[in-house]
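**Student:** Pulled these features from Swiss-Prot for this protein:
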| type | residues | note |
| --- | --- | --- |
| DOMAIN | 522-645 | domain 'STAS' |
| MUTAGEN | I511 to T | In sel1-8; reduces drastically sulfate transport activity |
Amino acid sequence: MSSRAHPVDGSPATDGGHVPMKPSPTRHKVGIPPKQNMFKDFMYTFKETFFHDDPLRDFKDQPKSKQFMLGLQSVFPVFDWGRNYTFKKFRGDLISGLTIASLCIPQDIGYAKLANLDPKYGLYSSFVPPLVYACMGSSRDIAIGPVAVVSLLLGTLLRAEIDPNTSPDEYLRLAFTATFFAGITEAALGFFRLGFLIDFLSHAAVVGFMGGAAITIALQQLKGFLGIKKFTKKTDIISVLESVFKAAHHGWNWQTILIGASFLTFLLTSKIIGKKSKKLFWVPAIAPLISVIVSTFFVYITRADKQGVQIVKHLDQGINPSSFHLIYFTGDNLAKGIRIGVVAGMVALTEAVAIGRTFAAMKDYQIDGNKEMVALGMMNVVGSMSSCYVATGSFSRSAVNFMAGCQTAVSNIIMSIVVLLTLLFLTPLFKYTPNAILAAIIINAVIPLIDIQAAILIFKVDKLDFIACIGAFFGVIFVSVEIGLLIAVSISFAKILLQVTRPRTAVLGNIPRTSVYRNIQQYPEATMVPGVLTIRVDSAIYFSNSNYVRERIQRWLHEEEEKVKAASLPRIQFLIIEMSPVTDIDTSGIHALEDLYKSLQKRDIQLILANPGPLVIGKLHLSHFADMLGQDNIYLTVADAVEACCPKLSNEV
C-alpha cells in the first residue's frame with residue numbers, strides 16, 4: 001500500500017519528511033491546436049485509417065514512365081525482384097521448389113479428401129494458384145496450396161448444404177462458387193485496405209481454433225487409418241469416437257492399421273531427425289513422398305487391396321479443366337456460396353498473412369498486408385475458374401521452403417511445374433496408394449498445429465485471452481468447426497468490447513524526490529498529497545464507456561474519502577484527472593465530465609485536468625467545457641496541478 005503524506009507546519013509533506021519536488025518555475029499552458037475545417041479533419045482521419053503507410057510515396061515527383069513502371073511493380077512484384085534475379089537465386093529456388101513439391105503432392109491428395117472432393121482437385125489447387133501468387137505476392141517464403149484446416153472447414157460447411165455422396169456435381173459446383181467468393185472477399189479486403197478486419201480474430205483464439213481443428217482432422221483420419229467403411233459425417237469428438245468403437249468388432253482392418261502405424265512411425269521419426277539437424281531439413285520434407293511410393297508398391301505387389309485395404313483407385317490424368325461455367329451466379333446456391341466463401345476466405349487469409357509475416361520477420365524484410373490479400377484473392381478467383389478449391393499459405397510447406405533456402409517466389413513456380421508433370425504423366429501410379437498412408441501423412445502434418453506451449457503462455461499472460469483460446473478449442477472438438485470459429489470470433493469481439501467499455505483507471509502518487517506521478521499499485525513507494533486525489537484514465541472516453549468512467553472516478557473518490565475520514569486527515573479538496581492516455585473524447589464523454597464537475601461542485605471539490613491531448617483539449621474548448629471548468633484548472637502536468645493546489649489546501653478534516 002502507498003503511504004499518505006501528512007501536513008507539517010501547514011505545508012503538505014509526506015511520511016519521512018518527503019515533499020514533492022517542485023517543477024520548473026515556468027508553468028506552460030496547455031496548447032490548443034489550430035482549428036481545422038470538417039473536410040480536412042475527415043481526410044486526415046481517413047488517411048490515417050486506410051493509408052497510414054502512404055502507399056503512393058514512391059510515385060511523388062516521378063515522370064509518367066517511371067510511375068507506370070512503379071504501378072506495374074506494385075500490382076505484380078515479379079517485375080521488381082525479377083530484374084535482379086540471378087542463377088544463384090535460381091539454384092536456391094530450384095532446390096526448395098523440388099523439396100516442397102515432394103511434400104505437397106501426397107498432402108494435396110489427402111487434403112482434397114478432407115474437403116470431400118476427388119483427390120485430383122487437391123493437385124489442381126497446387127498448380128494454378130501458386131503461379132498466380134508468384135506473380136502478385138510479396139512474400140519470398142510462403143508456399144501456396146490446400147491446407148488441412150481450410151479443407152476441413154470448407155468440407156464441413158459444404159456438406160451442411162449439399163451431400164457430396166448423393167449430389168456430387170452440385171457439391172462440386174458449390175465448392176467452386178465458395179472458392180470464387182473466398183477470392184473476391186480476400187481481394188476486396190486488400191483493395192479497399194480493410195486488412196485490419198482480420199486482426200479482430202485474436203492470436204489466442206487462432207491458437208485454440210487451430211488446435212481444436214488439428215485434433216478434429218486427426219480424428220477424421222481414423223476412418224482411413226483403421227480401414228473403417230461406415231463412418232459418421234459429424235466432426236465432433238463424441239460422434240467420431242462412437243463411430244470408431246462401433247466398428248471395432250467388425251469394421252477395423254488389421255492390414256490397414258499395420259500399414260498406417262508403420263508409416264506414421266516413419267514420418268514422426270523423420271520429423272525428429274529434421275529437428276535435430278538443420279542440414280537434414282529435407283528428411284521430413286521428402287518422407288511423405290517416400291511413404292507413398294513404398295506403400296503403393298507394397299500394396300501393388302501384395303494385392304493388399306483384395307484383403308480389404310482401401311486404396312485411392314482411379315485418379316484422372318491431365319491438367320485442370322475450365323470450371324467457370326460451373327460457378328453459381330444465380331439461384332439459391334449463390335447465397336450459400338457467398339456465405340461459405342466469406343468464412344473460408346477470412347480463415348485462409350488469417351493463416352496466410354500470419355505465415356507471411358512470420359517468415360518475413362525471420363529474413364528481415366517487409367510484406368505489404370493489403371497487397372498480399374489482393375494476391376491471395378486473385379489466385380483463388382483464377383483458381384475457382386480452373387477447377388481449384390480454396391488455397392492459401394501452408395505453414396508446413398512454408399517452413400520447408402524457408403529451410404531449403406528459397407530466395408523468391410520462383411520456388412512456387414518450380415513446385416507448380418512438378419505438380420503439372422505429375423498431373424500429365426504420374427497420376428495413374430497413385431491408383432494403389434492406400435488411404436491409410438494419406439491418413440498418416442495428414443495426422444503427421446497437423447500435429448504441429450497443436451501448440452501447447454503457446455496455450456500455456458497465454459494462460460500465464462492473460463486469463464481472458466486463455467478463455468478465448470480454450471473456448472474456441474472446445475467449440476471445435478465438441479460441437480463443430482464452424483461453431484468453434486464462431487466462438488473464437490465472438491470471444492475476440494467480447495474482449496474488445498470489454499476493454500472499450502471498461503477502461504482501466506488508476507490512483508497516482510508522487511515518486512519520492514521527483515515530480516513524477518505514477519500508479520500507486522505499481523509503485524508502492526509513491527505517496528499521495530493530502531487533500532488531493534489524482535486519477536488516471538487509460539482510454540479514450542466515448543459514449544460506450546463515459547458513464548463507467550464517471551462512476552469509477554466517483555467510486556475512487558468515495559473510497560479515498562472514507563480512508564481520509566478514518567485517519568482524521570484533511571478532506572479531499574482537489575480531484576486531478578491525468579488525461580495523457582485519453583486520446584479522444586466525444587460528446588458523451590464531455591457530458592460525463594460536466595456531470596462529474598457539477599457533482600464535485602456540490603461537495604466543494606475542485607475538478608482539475610492535467611495534460612489533455614490535442615484532440616481532447618480542442619473538443620473541450622469547442623464544447624465550452626474548458627470555459628465552464630476555468631482555464632486556470634487545466635495544467636500541462638500533474639506536478640504543475642499539484643503545485644498549484646498545495647497553497648489552496650486547508651487543514652479541514
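Cβ from N, Cα, C; glycine included.
Are these features on the surface or tucked inside, and what are their neighbours?
**Tutor:** Averaged across the domain 'STAS' (522-645), the predicted model reaches a pLDDT of 94.
DSSP gives I511 (mutagenesis position) a coil state; it is part of no helix or strand.
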**Student:** Taking the Cβ of I511 (mutagenesis position) as the centre, how many other Cβ atoms fall within a 10 Å radius?
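**Tutor:** Result for I511 (mutagenesis position): 17 other Cβ atoms within 10 Å.
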